[in-house]
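Trainee: Please see the structure below; I have some questions.
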Amino acid sequence: MPRSFLVRKPSDPNRKPNYSELQDSNPEFTFQQPYDQAHLLAAIPPPEILNPTASLPMLIWDSVLAPQAQPIAWASLRLQESPRVAELTSLSDEDSGKGSQPPSPPSPAPSSFSSTSVSSLEAEAYAAFPGLGQVPKQLAQLSEAKDLQARKAFNCKYCNKEYLSLGALKMHIRSHTLPCVCGTCGKAFSRPWLLQGHVRTHTGEKPFSCPHCSRAFADRSNLRAHLQTHSDVKKYQCQACARTFSRMSLLHKHQESGCSGCPR
């Protein structure tokens, strides 16, 4: 340890310490070289300090508990283990490798969490939290309600049709009630766009015209059907005369006209 740590700091901050005086005033920190045997013997502490139990009186623990604490009888443990060792070593060389069955696997240790302990823990949890038992019941009721709603069918009161959604049933009921009525002729329709196409037949408006010819139509669906007549692909064929048509309606009209098997 440096000697600067052993110096006492002066009280006056302006005063500078004199280290030479401090060395003369503390002669016990100076040792003579080389050390002789007398100095070494004086530095060794007495036996009372090295072994305090020899000089201190017996404590309460030593007088009361120490006689009860006896060393472990290792010999008795060895004697208890010796029959097992003798039993294992008593097998002869013939039995050790011929006709001996393999040792059975060790039985599993009994689980500390048995069914009774689990049930008791659940009972304690339900007793501590009364609302805990209602949560599974509420979930079960919600699942049952969803299943009933999924299985529930909406029946039409005008016919025997059934629908899984209420919106689909309402759209179907419009086909019975026909709420869209024409103001000119009184004809009713289930959809407003159907009524709009019908009104054009009274006004003569035909906003949908064919780009290939001069024909025009009041409804877009009629224009779409007319465009198939301009197509090169005619997939509807008459089996009697092998004529092809672009629309199924034209094929039916051809068959109703009395096809004799030859083109006219």
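Every residue gets a Cβ built from N, Cα and C, even glycine.
When I checked Swiss-Prot for this same protein, it listed these features:
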MUTAGEN   R3 to A  Loss of interaction with KDM1A
MUTAGEN   S4 to A  Loss of interaction with KDM1A
MUTAGEN   K16 to R  Does not affect E-cadherin repression; when associated with R-9
MUTAGEN   S92 to E  Does not affect repressor activity on E-cadherin/CDH1 promoter
MUTAGEN   K98 to R  No change. Complete loss of sensitivity to FBXL14- and BTRC-triggered degradation and loss of ability to repress E-cadherin/CDH1; when associated with R-137 and R-146
MUTAGEN   S115 to E  Predominantly localized to the cytoplasm; when associated with E-107; E-111 and E-119
MUTAGEN   K146 to R  Lower sensitivity to FBXL14-triggered degradation. Lower sensitivity to FBXL14-triggered degradation; when associated with R-137. Complete loss of sensitivity to FBXL14- and BTRC-triggered degradation; when associated with R-98 and R-137
MUTAGEN   R215 to E  Impairs binding to KPNB1, KPNA2, IPO7 and TNPO1. No change in subcellular localization
MUTAGEN   R247 to E  Mildly reduces binding to KPNB1 and nuclear import
Trainee: For the C-alpha pair, I'd like the distance in angstrom between R215 (mutagenesis position) and R247 (mutagenesis position), rounded off.
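Mentor: Here the two Cα atoms lie 17 Å apart.
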Trainee: So which one is it: of the mutagenesis positions R215, R247, which has the fewest other Cβ atoms within 10 Å?
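Mentor: With the mutagenesis positions R215, R247, fewest surrounding Cβ atoms within 10 Å: R215.
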